[in-house]
Amino acid sequence: MGEEHKPLLDASGVDPREEDKTATAILRRKKKDNMLLVDDAINDDNSVIAINSNTMDKLELFRGDTVLVKGKKRKDTVLIVLIDDELEDGACRINRVVRNNLRIRLGDLVTIHPCPDIKYATRISVLPIADTIEGITGNLFDVFLKPYFVEAYRPVRKGDHFVVRGGMRQVEFKVVDVEPEEYAVVAQDTIIHWEGEPINREDEENNMNEVGYDDIGGCRKQMAQIREMVELPLRHPQLFKAIGIKPPRGVLMYGPPGTGKTLMARAVANETGAFFFLINGPEVMSKMAGESESNLRKAFEEAEKNAPAIIFIDEIDSIAPKRDKTNGEVERRVVSQLLTLMDGMKARSNVVVIAATNRPNSIDPALRRFGRFDREVDIGIPDATGRLEVLRIHTKNMKLADDVDLEALAAETHGYVGADIASLCSEAAMQQIREKMDLIDLDEDEIDAEVLDSLGVTMDNFRFALGNSNPSALRETVVESVNVTWDDVGGLDEIKEELKETVEYPVLHPDQYTKFGLSPSKGVLFYGPPGTGKTLLAKAVATEVSANFISVKGPELLSMWYGESESNIRDIFDKARAAAPTVVFLDELDSIAKARGGSLGDAGGASDRVVNQLLTEMDGMNAKKNVFVIGATNRPDQIDPAILRPGRLDQLIYVPLPDENARLSILNAQLRKTPLEPGLELTAIAKATQGFSGADLLYIVQRAAKYAIKDSIEAHRQHEAEKEVKVEGEDVEMTDEGAKAEQEPEVDPVPYITKEHFAEAMKTAKRSVSDAELRRYEAYSQQMKASRGQFSNFNFNDAPLGTTATDNANSNNSAPSGAGAAFGSNAEEDDDLYS
């Protein structure tokens, strides 16, 4: 009676907060006593594994026992156990050669199993690796093999390598064959066969470099999903039988190119030991009637014969397009054949079909139902943690300098997929080689060992590579590698601060937004007179956040073809989401986002459709994706009001003409790398240029520099002419004094920009924004402030119950008269839209 019933937190009885843990449960290895951490060996014997006495007692082993040691990628070998009490519990020592045989590194885990019933070998076959016997004469058996096997008890495993030292040399051998079984101990009467063609190391290394789970980074959750659906049915089909369901038949992997879809399928095949049958989509197709379907049937038959098997169809969209959209009869027949083959697979035939594509929506929908491709796994662009994993994988065999910070690189490579990171590492290594090119003699056959030892990829090499690469998802969109910092933007301090809050905070402090349960604002509109630095501000924002920067020039998006303009906008936002965090900068926004309703004369209302598409894209920006839209215009009155509502471009920032201090700041920013005449006061220019925009000031600076360059070139020419006249006029004696005069450094006639140059430049300077235009901008800005400042005096205690927001608005709304018509638009008529 008193029994307390606890309500289930979920239909499955699992606390929903534990969901993430179960999603990757298959990746967690269960820690057992016989799993040992690998340390480096002290004595370099190829046949031993050393563990301490406690571990030996726990595993019920004795010194000298033969054990089976399992590593990665289904590799194992047989070794003899020795005691080393300097080791900690749960650790073991294995030498480098054995580690290579097991495909493991220091710090990895191996499992140990007793192997008491190992037999003696009747015959083993060994062959040397070619590059280790160069220059050796004499009998390999007498010098190397006989002492190695006669002097010690040696268990061997087919396929293993071992290194033998003899005299001053060491030779590497491979066990090619063992009789009667794969594992055996070499005894006194074992026949050792060693004659044959030496093995080429390149061929061996290709076999050793098979892809495994360790070679895949950045998609931990997806890896867990695929292993659940592929590895479990292949290795333990009884699990599904016991629970009474059919195992999955097919998995469809989709995602941008370069994320590792093909690599993942190969890794699963290598680690499970399944037969791997690769079908490259286009290779199946044939012009002969019936041959394409026949090729598919053969692939499935071959896989069923060699079960457990994985059939991997790469680029499946090329052989299974939507049947109602294709004109070719062959494609339709191939799709139908694939459907019947997948339906015809026996329930527990131990064959799994994996397909990969980067265009999942162009595949025939009949393939995407349960029983065919049951599961769809989105292998997306990795986040910073994923990128760090991928960087570690690609740099594990690279020689890195001490200053390389992989975490910083991972943080800076937004939008990079695995293939981009591989390319980045390769480019950084090439840059290191280029830097050492002076020390390398290309004509020599061999490169000096000192030069090879001095190679090491530095952080500067990675920075260089970063500057020369961009994410492959954005290759066709012009992604500008922007190098504009806040220092390049003079003045506008308040606006800079506001921008930092809008764009930097969500990227650098996402935890704060989570804490307050809000999603950050994603849109900003700069408006103001031409030349005030709106575009420059957007570039500086992208650099400071180290986000990708997509610059969209309004008129470029418009196309004469029906629907093409909207499609261009969709593509840009899709790419921005793929490479997030991204700043999408819409320059001259008024050209593509004009107020709707007035575009009847253009291409069937193309402008209206573009605005509609832009609105839906801004609303559809996924909350998890950091995509910021910055618009810039100098005609804010022409922009559709729906774009300016909160949730879209909700922060309207007026970029005014600079005041005197801002003008001085702009001049300093523009001239910070330019030599100026000592004592030249820029304040005089700043004071004189009332009403000038940043672009107007840049014109003055460029004009002054132009005059300085002109004077410098003319002075140089005059100096050269004088020298020639001097040489022709008198025969100069080459005395010591003459030689000294020759060597004297030439004095630069124009070393800096002078006051005269600026005075000359000021004569042609002019304002680009008239007073009348400026008044219109100021009035519009005041109108926007007034419309958004209705409740500036709001106080919780002051608002009595029963008063409506409208009452408060009416009492506070004091927009300046005429402000609504600032740009010639009639605000009174607009307000009466629904009357």
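Glycine residues also receive a Cβ, built from the backbone N, Cα and C atoms like all the rest.
At each noted site, the model still has the original residue.
Under a cutoff of 8 A between CB atoms, and with a sequence separation of 6+ in the same chain, the neighbours of Pro257 (ATP 1 binding site) are Asn358, Val417, Ala419, Ser472. Annotated ATP 1 binding site per Swiss-Prot: Pro257, Gly258, Thr259, Gly260, Lys261, Thr262, Leu263, Asn358, His394, in sequence order.
Look at Lys261 (mutagenesis position): DSSP puts it in a helix. In Swiss-Prot, a published mutagenesis experiment is listed as Lys261 to Thr, annotated Probable loss of ATP binding. Complete loss of catalytic activity.
Swiss-Prot gives this note for the published mutagenesis Lys261 to Ala: Moderate reduction in growth rate. Over all protein chains present, the Cβ of Lys261 (mutagenesis position) has 27 other Cβ atoms lying within 10 Å.
Other C-beta atoms found within 10 angstroms of the C-beta of Glu315 (mutagenesis position) number 19, with every protein chain shown included. Among the mutagenesis results in Swiss-Prot, Glu315 to Ala has the note: Moderate reduction in growth rate. The residue drawn here is the original one.
For Glu315 to Asn, Swiss-Prot lists a mutagenesis experiment annotated as follows: Severe reduction in growth rate.
Looking at Swiss-Prot, you'll find the mutagenesis Glu315 to Gln noted as follows: Severe loss of catalytic activity and cooperativity between the 2 ATP-binding regions. Lethal. Restores cell growth; when associated with A-358; A-369; S-471; A-471 or H-475.
For Asn358 to Ala, Swiss-Prot lists a mutagenesis experiment annotated as follows: Slight reduction in growth rate. Restores cell growth; when associated with Q-315. DSSP gives Asn358 (mutagenesis position) a coil state; it is part of no helix or strand.
Swiss-Prot lists Arg369 to Ala among its mutagenesis entries, and the accompanying note reads: No effect on growth rate. Restores cell growth; when associated with Q-315. Every protein chain considered, the tally of other Cβ atoms within 10 Å of the Cβ of Arg369 (mutagenesis position) stands at 10.
Following the DSSP three-state reduction, the secondary structure of Pro471 (mutagenesis position) is coil. For the mutagenesis experiment Pro471 to Ala or Ser, the note given by Swiss-Prot reads: Restores cell growth; when associated with Q-315.
If you look up Swiss-Prot, you'll see Gly531, Thr532, Gly533, Lys534, Thr535, Leu536 marked as ATP 2 binding site. In the three-state DSSP assignment, the secondary structure recorded for Gly533 (ATP 2 binding site) is coil. Neighbours of Gly533 (ATP 2 binding site), defined as other CB atoms within 10 A of its CB across all chains, total 27.
With a cut-off of 8 Å between CB atoms and residues at least 6 apart in sequence, the same chain places Phe526, Tyr527, Gly528, Ala632, Val655 near Lys534 (mutagenesis position), listed in sequence order. What Swiss-Prot notes for the published mutagenesis of Lys534 to Ala or Thr is this: Severe loss of catalytic activity. Lethal.
Here the residue is the original one, but Swiss-Prot notes a mutagenesis experiment at this spot, Glu588 to Asp: Moderate reduction in growth rate. Taking a C-beta cut-off of under 8 angstroms and a sequence separation of 6 or more, Glu588 (mutagenesis position) has the following same-chain neighbours: Lys553, Gly554, Pro555, Ala632, Thr633. DSSP assigns Glu588 (mutagenesis position) to coil in the three-state reduction, outside any helix or strand.
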Other same-chain residues whose Cβ falls within 8 Å of the Cβ centroid of Gly531, Thr532, Gly533, Lys534, Thr535, Leu536, the recorded ATP 2 site, in sequence order: Phe526, Gly528, Leu537, Ala632, Val655, Ser693, Gly694, Ala695
Nearest recorded site to Lys261 (mutagenesis position) by CA-CA distance, among recorded positions Glu315, Pro471, Thr532, Leu536: Glu315
Cβ-Cβ neighbours of Thr535 (ATP 2 binding site) (radius 10 Å): 17
Rounded distance in angstrom between the Cα atoms of Thr535 (ATP 2 binding site) and Pro471 (mutagenesis position): 23
Pro471 (mutagenesis position) versus Gly533 (ATP 2 binding site) - Cα distance in angstrom: 28
Candidates Thr259, Glu315, His394, Pro471 (recorded positions) - the one closest to Thr532 (ATP 2 binding site) by CA: Pro471
Inter-residue C-alpha distance, Glu315 (mutagenesis position) and Leu263 (ATP 1 binding site) (nearest angstrom): 14
